[in-house]
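What Swiss-Prot annotates here:
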BINDING   HIS81, HIS416  Cu cation 1 binding site
BINDING   HIS128, HIS418, HIS483  Cu cation 3 binding site
DOMAIN    157-301  domain 'Plastocyanin-like 2'
DOMAIN    362-502  domain 'Plastocyanin-like 3'
MUTAGEN   CYS484 to Ser  Loss of ferroxidase and cuproxidase activities
Amino acid sequence: MTNALLSIAVLLFSMLSLAQAETHTFNWTTGWDYRNVDGLKSRPVITCNGQFPWPDITVNKGDRVQIYLTNGMNNTNTSMHFHGLFQNGTASMDGVPFLTQCPIAPGSTMLYNFTVDYNVGTYWYHSHTDGQYEDGMKGLFIIKDDSFPYDYDEELSLSLSEWYHDLVTDLTKSFMSVYNPTGAEPIPQNLIVNNTMNLTWEVQPDTTYLLRIVNVGGFVSQYFWIEDHEMTVVEIDGITTEKNVTDMLYITVAQRYTVLVHTKNDTDKNFAIMQKFDDTMLDVIPSDLQLNATSYMVYNKTAALPTQNYVDSIDNFLDDFYLQPYEKEAIYGEPDHVITVDVVMDNLKNGVNYAFFNNITYTAPKVPTLMTVLSSGDQANNSEIYGSNTHTFILEKDEIVEIVLNNQDTGTHPFHLHGHAFQTIQRDRTYDDALGEVPHSFDPDNHPAFPEYPMRRDTLYVRPQSNFVIRFKADNPGVWFFHCHIEWHLLQGLGLVLVEDPFGIQDAHSQQLSENHLEVCQSCSVATEGNAAANTLDLTDLTGENVQHAFIPTGFTKKGIIAMTFSCFAGILGIITIAIYGMMDMEDATEKVIRDLHVDPEVLLNEVDENEERQVNEDRHSTEKHQFLTKAKRFF
């Protein structure tokens, strides 16, 4: 009887929750317009219904979201990804072209339709096409829930970013070029916050603010602090944490921090809100680049605005690895599936610099990977059908997955996993090449003890020449991207694909393609069945698939050996010739030159007469040359 009453109570609660859930419908059309975001240069930006910036979305847990996204740009495809949302049962809504959907062609409309059942906190959305979010196609996505454990009076969101004066498409042409063989990333012109510079935040005294801080940039990590104010971290990447007080945050692109800031009682003074480039990520620092950006926390509008606030060190920022989740989840046990990848940046045979996981640079297939899953039947668990250059791994249902990432590069990289918040169980220190240190890969037999209750998040950075280890449970069937969130590196191919429980995807009604999906694919002429090469007859035949450029051959090719042989032979002959002529009497040498080269003696004599005086005047120290000319005249 008790169990029956409990079941009825749970059912009634579920029905009540459904009744309270709302549906939020948005009709958005992309376009182009000019904006002067940083006050220095007007440039094209991607607009939403003719407006800029794009709107933030705020919903409650359990709500349904419907976004009709129409591509109003006539010169490019587009898409939309909801960063950090798990998309349980709706992997086709994850918004990654050629992974979970077809690109949205000019004039086409795609419906993103999903329920936010498993996420709360701070997220964001952005285009997942050709770096478009650096041109402004992005906004925050906030999911509220009554169960949030901390009290506050008011809240504010801050979107941090770098800003370029040029379009990403123009920057990409010079970045992905033989004239940029080292892969040096384009340098931004400024740091901005909430799509402007010198933001003013008016505050009330003795008030607790919930501050949502999101780095929506595509390249540079930022240091963030507020002059003479502490920040209490209470959430990262949608995961509520135990309180942790800090003076400074280090925020990579795509990461989110939610903090509590309590204001002072005294209103006589205003304070600086500071952003600073992580300038170690810049290959060069232009002389006119301002590494700091200052906004204003204003208590008193009649008081002077603050100047820049300088700190003694930027090394004392919060290390997110040691944060404790509010709802503790014990570390997963020994993994069932270990994926080890090495990060390398290198050039291919076309002379362009690319990024690699284990010597594979991600190259999009001809059929979106999710559609290959849905159309491949009992071969869906064969990773080969997804393409040679998609770097696809098959994950079985509910297995514990460990990703070991070894960074062979000298830069910092923030990595994002779609569809999951992972446990962060290891992150090693920086190994500085300037000090002669070499890349250090994870050693499973020699590492610090793993945390009992690891921090969870969806975006984690790896330090230079270092490593990290993450774990998650494969309990969310779908096709999920794991990639560097530096947009330049994603354009270079730094990504891999996880096909999680492929047969579970096939069996779920909610995972099937909608008519709208198929219409979008038809509009851009992308196949919706078959393997990575769009072959529907033999899924193991990848003839015609998209592949990366060839590697530069190691050592010498046959042509190189032949060229080197003839070069050496020519060089040896040259040395012998110089030696022979050098040992001969000058008069005999002159005779030999005339005889061997079939020179007309009178022509040579005329040349000697005309140039003798000029040669002597230009080089009085060339005694041997003067003697040669004199002997030549005597000879004739």
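Each residue, glycine too, has its Cβ placed from N, Cα and C.
The noted changes are left out; the structure has the residues it started with.
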Nearest of the binding-site residues (HIS81, HIS128, HIS416, HIS418) to CYS484 (mutagenesis position) - Cα to Cα | HIS416
Including all protein chains displayed, how many Cβ atoms other than that of HIS81 (Cu cation 1 binding site) lie within 10 Å of its Cβ?
-> 27
If you measure from the Cα of HIS81 (Cu cation 1 binding site), which of the binding-site residues HIS128, HIS418, HIS483 is the nearest?
-> HIS128
Surrounding the recorded Cu cation 3 site, with Cβ no more than 8 Å from the Cβ centroid of HIS128, HIS418, HIS483 and those residues left out, we find HIS81, ASP94, VAL96, LEU99, HIS416, PHE481, PHE482, LEU490, GLY495
Those residues of the chain, 6+ apart, with a Cβ under 8 Å from that of HIS483 (Cu cation 3 binding site) = TYR362, PHE415, HIS416, LEU490, LEU494, GLY495, LEU496
Give the three-state DSSP assignment (helix, strand or coil) for HIS418 (Cu cation 3 binding site).
-> coil
Take the domain 'Plastocyanin-like 2' (157-301) and average the pLDDT across it for me.
-> 98
If you run through the domain 'Plastocyanin-like 3' (362-502) with DSSP, how many residues end up as helix, strand and coil?
-> 23 helix, 50 strand, 68 coil
Around HIS416 (Cu cation 1 binding site), how many other CB atoms lie within 10 A of its CB?
-> 23
With DSSP as the yardstick, break the domain 'Plastocyanin-like 2' (157-301) down into helix, strand and coil residue counts.
-> 11 helix, 66 strand, 68 coil
Measuring CB to CB from HIS128 (Cu cation 3 binding site), give everything in the same chain under 8 Å that is also at least six residues away in sequence.
-> SER79, MET80, HIS81, GLY95, VAL96, PRO97
For the recorded positions HIS418, CYS484, the largest set of other C-beta atoms within 10 Å encircles the C-beta of HIS418
